[in-house]
Amino acid sequence: MSWKRHHLIPETFGVKRRRKRGPVESDPLRGEPGSARAAVSELMQLFPRGLFEDALPPIVLRSQVYSLVPDRTVADRQLKELQEQGEIRIVQLGFDLDAHGIIFTEDYRTRVLKACDGRPYAGAVQKFLASVLPACGDLSFQQDQMTQTFGFRDSEITHLVNAGVLTVRDAGSWWLAVPGAGRFIKYFVKGRQAVLSMVRKAKYRELLLSELLGRRAPVVVRLGLTYHVHDLIGAQLVDCISTTSGTLLRLPET
């Protein structure tokens, strides 16, 4: 399955590939096979910034990266390296335990500063971005870590929660969060179900990828068909099958 997907996805979405005969094919994505960094960059281009008035940093999901880097071990290792280098942040989106959002650190910093500008919690947020963000790449933070290591008072932590920079994980523990991401999560969950339903309603519960992408998206698919298809493939919610007519998406047998 991985081998098939590795060859199918660049063919369908995105590599300008020169053949021995025939014209050069051009597709929306042009990621470099095997590079998580390139995959993240290309997927970021699909994020509809205008939908959120550019208030959110572009967000892609780990599952989407798997659609372009099908070897999950390689993808996870490369993402971990980017995380340790401070280039990306990974956040828990909350609607699923495996729902990890990936954001470029500089985009995150810029949008958060803009969102808190002039607010009562701006000082706490600036302190967090200057001290915690560069030093700790974790998805969550513990109370002793915040108070003893980074010197935050309880009131400052409350400010960070109010600002949407942290969300409560459990008593004395917080997830890193993206201010204002609730609307994105709502759109993502509804859009995923809608695109999955398009495949489910097709004859034999299968649909050519080219046909799916050529259809008019349902109103609830606010993030775009291509954005969601990468998720469905990478999350293994559909199987990819090579046919003479192109890549076929089929719901797995249950």
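Positions of Cβ are set from backbone N, Cα and C atoms, glycine also.
For all the noted positions, this structure keeps the original residue and models no substitution.
Among the mutagenesis entries in Swiss-Prot is LYS190 to Asp, noted as: Reduces ubiquitination of RNAPII and interaction with DNA; when associated with D-216. There are 16 other Cβ atoms within 10 Å of the Cβ belonging to LYS190 (mutagenesis position).
While the structure shown retains the original residue, Swiss-Prot records the mutagenesis experiment ARG200 to Trp with this note: Does not affect DNA repair. For the recorded site, ARG200 (mutagenesis position), the DSSP three-state label reads helix.
Here Swiss-Prot notes a mutagenesis experiment, TYR204 to Glu, with the remark: Reduces self-association and DNA-binding activity. Increases cytoplasmic localization.
Quoted from Swiss-Prot, the note on mutagenesis experiment GLU206 to Lys is: Increases cytoplasmic localization. Other Cβ atoms within 10 Å of the Cβ of GLU206 (mutagenesis position) number 16 in total over all chains.
Under the three-state DSSP scheme, ARG250 (mutagenesis position) falls in the strand class. Quoted from Swiss-Prot, the note on mutagenesis experiment ARG250 to Ala is: Increases cytoplasmic localization.
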Checklist entry - Between ARG200 (mutagenesis position) and GLU206 (mutagenesis position), what is the CA-CA distance rounded to a whole number of Å? => result 7
Next on the checklist: If I restrict to non-local contacts, at least six residues apart, and a C-beta distance under 8 angstroms, what lies near ARG250 (mutagenesis position) in its own chain?
Outcome noted: VAL199, TYR204, ARG205, GLU206, VAL238, ASP239, ILE241
Checklist entry - How many neighbouring Cβ atoms, not counting its own, are there within 10 Å of the Cβ of ARG200 (mutagenesis position)? => result 13
